[in-house]
Amino acid sequence: MYQRMLRCGADLGSPGGGSGGGAGGRLALIWIVPLTLSGLLGVAWGASSLGAHHIHHFHGSSKHHSVPIAIYRSPASLRGGHAGTTYIFSKGGGQITYKWPPNDRPSTRADRLAIGFSTVQKEAVLVRVDSSSGLGDYLELHIHQGKIGVKFNVGTDDIAIEESNAIINDGKYHVVRFTRSGGNATLQVDSWPVIERYPAGNNDNERLAIARQRIPYRLGRVVDEWLLDKGRQLTIFNSQATIIIGGKEQGQPFQGQLSGLYYNGLKVLNMAAENDANIAIVGNVRLVGEVPSSMTTESTATAMQSEMSTSIMETTTTLATSTARRGKPPTKEPISQTTDDILVASAECPSDDEDIDPCEPSSGGLANPTRVGGREPYPGSAEVIRESSSTTGMVVGIVAAAALCILILLYAMYKYRNRDEGSYHVDESRNYISNSAQSNGAVVKEKQPSSAKSANKNKKNKDKEYYV
């Protein structure tokens, strides 16, 4: 249609259309091109609006106020059941170690960990994060008596959280998600309800953080020491130095498969597969580029569906405590109905003077679950709702482009019709003038030769008479 309109404009501007037609053609060309381009831009704008989704937050009753968190839906490439980068840890044990550069060690108030695994062990250490030497802060994901649990210490006491209902050493594929905010923690295995942990002395941390902003910097250390003496729970994981995967160094080597590890914005297994300079691999560790195999066909399907929740999109936001209470007991509905929306947020830069090194904000991630079977989400969680109105932009763009094309076509037809009528009248007038001119000229031309002949005849006759 665009080429047809250009040809119409060219016809309007041709010399056969006269001066009026040429001006109309030039005017048509001036308007056709920008209007058509604007229509195409309208279509593009409408199509681009499809990627936007409305974000809704559901806040339930919880102990702490939750800071709004931006959520983005995982792209299609991450929702196809792919388990991400997978490593097999064979008999004898192996280890993958990531070390932060000395000048880039983060101190965080909140941490996010997600990983998929399959094993038959009753005792093993999957992942451990340690602070710099001498500080003593750590976070450890482990298997104890066939149950998954996390233990961490951020400067006060060891805090432990465990899922005692789920059996995870059955050789099937499982996904575990852990979040920490200060001394609070949540843990979820597959589609089981979220477990919470609120240590003693941690009820007023948010108000304390606000009040500490008004305390002079030189007095911050004194206040922290006083609070520590009073049993106050500290909240900062200081100067994180290493991430150790496999547990060989802790004397409890892991045997099985680990997939899609994510910790505070770092996809460590992906980095290991890409030969990152900060990663070292030792022992019996082998890279596998496929979804983890399992003992049965049922567990294979479970692996592919469950891993849909382990791939993570990142965004930088501020995160406070966002926890959920225990829900109902798990149902027997398939895991394939779990959500594939993963929530990621950066850990807030601590205002706590507990930090030993200067704080640098670091990114973190939170796997945000919903209830199985399509029921309402857990309190305090957030859910992405894709509304049908997301196609409104595309519809508006297409309608606008179609309207512009129709107007341009009508305008071109109108100018083309006027050009035809004008050329007819002009040609008729020109023919009349030329015919009259030709008739007058013919009469004159006919008269002039006859007079010349008569003059010559008279002269000849006179000569003849003269000589005779």
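Placement of Cβ uses the backbone N, Cα and C atoms for every residue, glycine included.
As given in Swiss-Prot:
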DOMAIN    87-285  domain 'Laminin G-like'
MUTAGEN   Asp137 to Ala  Loss of NLGN1-binding. No effect on CBLN1-binding
BINDING   Asp137, Val154, Ile236, Asn238  Ca(2+) binding site
MUTAGEN   Asn238 to Ala  Loss of NLGN1-binding. No effect on CBLN1-binding
MUTAGEN   Ser346 to Ala  Abolishes heparan sulfate attachment. Does not affect cell surface location
Query raised in the report: Residues with Cβ closer than 8 Å to the Cβ of Val154 (Ca(2+) binding site), same chain and 6+ apart in sequence?
Result: Asp137, Gly182, Gly183, Leu234, Thr235, Ile236, Phe237, Asn238
Report task. Report, as a single number, how many Cβ atoms besides its own are within 10 Å of the Cβ of Asp137 (mutagenesis position). Result -> 22
Query raised in the report: So for Asn238 (mutagenesis position), how many other CB atoms are inside 10 Å of its CB?
Result: 24
Requested in this report: Would you count the other CB atoms within 10 A of the CB of Ile236 (Ca(2+) binding site), including those on all shown protein chains?
Outcome: 23
Report summary line: Under a three-state DSSP reduction, the secondary structure at Asp137 (mutagenesis position) is coil
Report task. Find the average pLDDT over the domain 'Laminin G-like' (87-285) in the predicted model and report it. Result -> 87
